[in-house]
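To keep things clear, I will list the structure first and then write my remarks on it.
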Amino acid sequence: MGKKQNKKKVEEVLEEEEEEYVVEKVLDRRVVKGKVEYLLKWKGFSDEDNTWEPEENLDCPDLIAEFLQSQKTAHETDKSEGGKRKADSDSEDKGEESKPKKKKEESEKPRGFARGLEPERIIGATDSSGELMFLMKWKNSDEADLVPAKEANVKCPQVVISFYEERLTWHSYPSEDDDKKDDKN
């Protein structure tokens, strides 16, 4: 597999002396030994080169958020069409019927602040759904959820501030005093 370099990451790559692959799309999610992993489609590579990667190694919060949002939308569609699908699945064997039940139970568990967990940090942000959402990592959990920014601003303002502070960049410009010092020399 050849290596591709994201131009936005050039500075980081030079510091780490390591090239980064560019994620095209997040395809799936799983939990292995308590760690969340995502199945990734790599830009410029075929589907044969898709790989499962641990969440902590990834730097694509927008793509993860987009994937989680699409899963949420797909689940809501499944609920509205649930009756029709069951009638059509009479010919399926029992092993296959139990899989959707497990997935349904898993996705009906509380998400976001409804889980009652304490926020640890914000991994990323997206507005792909038309509303600003944060990808929130929870303390004592390997899972992350999309939560509305409005809700996070009220329930954990310090976590939100930390997220923005981590991303602040300061640009220093020469002041007039510096210019005068240069003229005297």
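Note: Cβ is positioned from N, Cα and C throughout, glycine not excepted.
So, quick note: what you're seeing has the original residues, none of the substitutions.
Note that the structure is a prediction, hence the values are computed from the model and not measured.
The domain 'Chromo 1' annotation in Swiss-Prot covers 21-79.
Here Swiss-Prot flags 117-175 as domain 'Chromo 2'.
Under mutagenesis, Swiss-Prot gives ILE161 to Glu with this note: Abolishes homodimer formation and binding to EMSY. For ILE161 (mutagenesis position), no same-chain residue 6+ apart in sequence has a C-beta under 8 angstroms from its C-beta. DSSP classifies ILE161 (mutagenesis position) as helix under the three-state reduction.
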